[in-house]
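Engineer: Take this structure, written in structure tokens, and hold onto it; I'll ask about it next.
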Amino acid sequence: MRPLVIILMGSSSDMGHAEKIASELKTFGIEYAIRIGSAHKTAEHVVSMLKEYEALDRPKLYITIAGRSNALSGFVDGFVKGATIACPPPSDSFAGADIYSSLRMPSGISPALVLEPKNAALLAARIFSLYDKEIADSVKSYMESNAQKIIEDDSKLKR
């Protein structure tokens with residue numbers, strides 16, 4: 001069964017960030033679902049969603065998008081069996097202090113923190129590549145392409 005990434009946003013204002021992640025997941029051939037739920041405002045709704053996804057017999061992980069006070073990432077990570085990747089949206093408010101709510105988690109709660117949407121999708125792909133050859137091949141091709149671009153850019157400077 002093909003892996004699934006559940007992109008869980010704290011609110012609809014995070015849709016642009018979610019779409020960037022989804023676009024990158026497509027390049028790796030990874031199926032995804034985009035959902036909305038707030039750990040602060042709709043905790044029961046989030047639990048219901050997580051139970052639904054956890055019942056699926058397929059590889060899955062969660063990418064959470066929540067700004068301001070990011071309780072969502074820790075909440076999800078504490079509930080699910082697999083990996084959670086926190087990818088909070090950028091914020092200029094309060095000199096970017098929102099990020100601190102994604103950095104410190106209680107013991108036993110360990111969402112990975114990745115700030116760039118493309119890199120959050122790449123981490124998901126790399127996790128799934130451990131047991132999915134198609135995704136592993138996509139990741140390898142992606143990494144080789146990035147490396148080749150650097151080499152080409154360097155060769156232009158050597159002239």
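Note that Cβ sites are derived from N, Cα and C of the backbone, with glycine treated the same way.
Fair warning: this is a prediction, and the values are worked out from it, not measured in the lab.
Pulled these features from Swiss-Prot for this protein:
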{"type": "BINDING", "residues": "SER11, ASP14, SER38, LYS41, GLY67, SER69", "note": "substrate binding site"}
{"type": "MUTAGEN", "residues": "HIS40 to Asn", "note": "Lack of activity"}
Engineer: Within 10 Å of the Cβ of LYS41 (substrate binding site), how many other Cβ atoms can be counted across all chains shown?
Structural biologist: 10
Engineer: Do you know offhand how many angstrom separate ASP14 (substrate binding site) and HIS40 (mutagenesis position) by C-alpha?
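Structural biologist: Given the Cα positions, ASP14 (substrate binding site) is 16 Å from HIS40 (mutagenesis position).
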Engineer: Rounded to the nearest angstrom, how far is the Cα of HIS40 (mutagenesis position) from the Cα of SER69 (substrate binding site)?
Structural biologist: 9
Engineer: If you measure every Cα to Cα pair among SER11, ASP14, SER38, LYS41, GLY67, SER69, the residues listed for substrate, what is the largest value in Å?
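Structural biologist: Greatest Cα-Cα span of the listed binding residues: 15 Å.
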